[in-house]
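For the mutagenesis of Phe119 to Ser, Swiss-Prot gives this note: Impaired VERL binding. The structure shown keeps the original residue. In Swiss-Prot, a published mutagenesis experiment is listed as Lys150 to Ala, annotated No effect on VERL binding. Impairs VERL binding; when associated with N-151. Tyr151 to Asn appears in Swiss-Prot as a published mutagenesis result, with the remark: Impairs VERL binding; when associated with A-150.
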Amino acid sequence: MKLLVLCIFAMMATLAMSRSWHYVEPKFLNKAFEVALKVQIIAGFDRGLVKWLRVHGRTLSTVQKKALYFVNRRYMQTHWANYMLWINKKIDALGRTPVVGDYTRLGAEIGRRIDMAYFYDFLKDKNMIPKYLPYMEEINRMRPADVPVKYMGK
């Protein structure tokens, strides 16, 4: 019983922190805006990975490096809905109709501000870099604009 109560409190805290106690209904986002976001976010993550690999990547195999590129794409997919909440606030604050450049700027800011180096260090130090599987290769081969995301906008 104590475990059940603890799980319920954990779930409530998670919901409170992730969605501020209200459901954000997904709406359509213009494809050009979505592409601008994805390209810039992944480019920022990949730039950070290249810098990290220059310093720490000597002991990693080629397959492990590919897996880390997949981690970048999966991280973007996983946190897409939260990015959209932040992006919607920024776009609403503009006070005008957004253009592709606004989404490009915000995507670049996300890619630059999220420091994935700590995550790479953790995966490497704990020997938790995922095994490279065919579905990872499929996502890595996709252009950043084609990486699927589930939350489509405001």
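Placement of Cβ uses the backbone N, Cα and C atoms for every residue, glycine included.
Predicted, not measured: the structure shown is a model, and the values here were computed from it.
Distance between Cα atoms for Lys150 (mutagenesis position) and Phe119 (mutagenesis position): 23 Å, as a whole number. In this structure, of the mutagenesis positions Phe119, Lys150, the smallest number of CB atoms within 10 A of the CB marks Lys150. Mapped onto three states, the DSSP output places Lys150 (mutagenesis position) in coil.
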